[in-house]
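So the structure is just underneath, and the comments pick up after that.
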Amino acid sequence: MITGVFSMRLWTPVGVLTSLAYCLHQRRVALAELQEADGQCPVDRSLLKLKMVQVVFRHGARSPLKPLPLEEQVEWNPQLLEVPPQTQFDYTVTNLAGGPKPYSPYDSQYHETTLKGGMFAGQLTKVGMQQMFALGERLRKNYVEDIPFLSPTFNPQEVFIRSTNIFRNLESTRCLLAGLFQCQKEGPIIIHTDEADSEVLYPNYQSCWSLRQRTRGRRQTASLQPGISEDLKKVKDRMGIDSSDKVDFFILLDNVAAEQAHNLPSCPMLKRFARMIEQRAVDTSLYILPKEDRESLQMAVGPFLHILESNLLKAMDSATAPDKIRKLYLYAAHDVTFIPLLMTLGIFDHKWPPFAVDLTMELYQHLESKEWFVQLYYHGKEQVPRGCPDGLCPLDMFLNAMSVYTLSPEKYHALCSQTQVMEVGNEE
């Protein structure tokens, strides 16, 4: 859980991508007319060839970002930081252009908070490392063993990796790769990161002025909403937290999730209200960034959707040079990325995204018709995206549904720099 910073980079000209999307749509319409006339059956999945996989994942279990103001504090022992031997895998971090790793203001902030026991706030633990290794093993089973899609050893020509410039995400990526490739590699592992003020792998409230302004009023009044307000007061009273302490459902959930993931002794009342705390954290998030507020959702994850979309279009474009396409794209993100991302795709289940959760996007081509399809999985379960007839979605239908929220870098910067913005929710 973080509050982010936004701006955007991309590699393919917008005009080219638009033309590709239009041609794809026209071809799809023509095929649909033929199929309707001939009364053809649904797509034969045995004739589908996997062409590309994109995986967005949340980091593994970590220490809380901010301790609760309680007399009895949970002890976070540095032994929890021991690195499991099977997760050891060397990597290098660069900026998006391949230059030196950018400075990480978030890691500096986390090191200002020392928890009882000696750990810093927001540190990936061995539990989190094992979770990420297990996710990597699942991906290996899916794309190396069950389907011989990826090489069994890491090949930099097949895999592109990008992470937010936060240490727990970089280390989570290391562990995932160790599980996926069993610590075997044919070349250097490069993890690409961006500057905090231009990051788009999370909603960048710090740099996107309009997003910050549109949601400011709702952030200030979220804890005062009917239902949320009463439940927050009840939890704080039962836990002995003073009403003046700035503790909301986000902070409560952050602590209860971290403690439960590590089986640490917790405040009994925190455990008792765990389910309600999660639900109210979700309610609060949806109040701040509601699905009806299209522009805010666009600014929150539109640039990231644009990256995912561009990868899809480049993969299906025969003119794209082979060295510009990877079989696997990995993106290390956060819970605050997942909620708006899942909302825009129409698959949010109203549960807080857990540690090490993944959203996997597969791109297929039909061997006979040459048509393209997308398949989505969240937390390992097949999903039906908004605007799609079923789990196996024609690419043009998927892109059309995404286009409601996708933002090119130019449009993103234009929206973020608007000077006249009504603060959503301030007039309620």
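Every residue gets a Cβ built from N, Cα and C, even glycine.
None of the listed substitutions appears in this model.
Here Swiss-Prot flags HIS59 as active site, nucleophile, drawing on experimental evidence. The active site, proton donor annotation in Swiss-Prot covers ASP335 and rests on a curator's inference. The mutagenesis experiment ARG58 to Ala is recorded by Swiss-Prot, whose note states: Abolishes enzyme activity. Mutagenesis annotation in Swiss-Prot: HIS59 to Ala, described as Abolishes enzyme activity; the structure shown retains the original residue. Quoted from Swiss-Prot, the note on mutagenesis experiment ARG62 to Ala is: Abolishes enzyme activity. Under its mutagenesis annotations, Swiss-Prot gives TYR106 to Phe the following note: Decreases enzyme activity. Under the heading of mutagenesis, Swiss-Prot lists TYR110 to Phe and annotates it as follows: Decreases enzyme activity. According to Swiss-Prot, the mutagenesis experiment ALA257 to Trp carries the annotation: Abolishes enzyme activity by interfering with water access to the active site cavity. Quoted from Swiss-Prot, the note on mutagenesis experiment ALA257 to Phe or Leu is: Decreases enzyme activity by interfering with water access to the active site cavity. A mutagenesis experiment is reported in Swiss-Prot for this position, SER285 to Trp, and the note states: Decreases activity toward substrates with medium and long aliphatic chains, but not toward substrates with short aliphatic chains. What Swiss-Prot notes for the published mutagenesis of LEU289 to Trp is this: Decreases activity toward substrates with medium and long aliphatic chains, but not toward substrates with short aliphatic chains.
On the structure: features taken from Swiss-Prot.
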residue: ARG58; record: mutagenesis position; DSSP (3 states): strand
residue: TYR106; record: mutagenesis position; DSSP (3 states): helix
residue: ALA257; record: mutagenesis position; DSSP (3 states): helix
residue: SER285; record: mutagenesis position; DSSP (3 states): helix
residue: ASP335; record: active site, proton donor; DSSP (3 states): helix
I need the least crowded one of these mutagenesis positions (ARG58, HIS59, ARG62), counting other C-beta atoms within 10 angstroms of each C-beta.
ARG58
Cβ packing number for LEU289 (mutagenesis position), 10 Å threshold:
24
For TYR106 (mutagenesis position), which residues of its chain lie six or more apart in sequence with Cβ-Cβ distance below 8 Å?
ILE2, GLY122, ASN165, ILE166, ALA196
Mutagenesis positions ARG58, HIS59, ALA257, LEU289: which have a Cα within 10 Å of the residue listed as 'active site, proton donor'?
ARG58, HIS59
On a C-alpha basis, identify the one among TYR110, ALA257, SER285, LEU289 that is nearest to ARG62 (mutagenesis position); the candidates are the mutagenesis positions.
ALA257
Rounded Cα separation (Å) that holds between ALA257 (mutagenesis position) and HIS59 (mutagenesis position):
13
Calculate the distance in Å between the alpha carbons (Cα) of SER285 (mutagenesis position) and ARG58 (mutagenesis position), and round it to a whole number.
17
Restricting to the mutagenesis positions ARG58, HIS59, LEU289, which ones have a CA within 10 Å of the CA of TYR110 (mutagenesis position)?
none
Would you kindly give the Cα-Cα distance separating LEU289 (mutagenesis position) and ARG58 (mutagenesis position), rounded to the nearest Å?
20
Sorry to bug you, but what's the C-alpha spacing from LEU289 (mutagenesis position) to HIS59 (mutagenesis position), rounded to the closest Å?
22
Within 10 Å of the Cβ of ALA257 (mutagenesis position), how many other Cβ atoms can be counted across all chains shown?
22
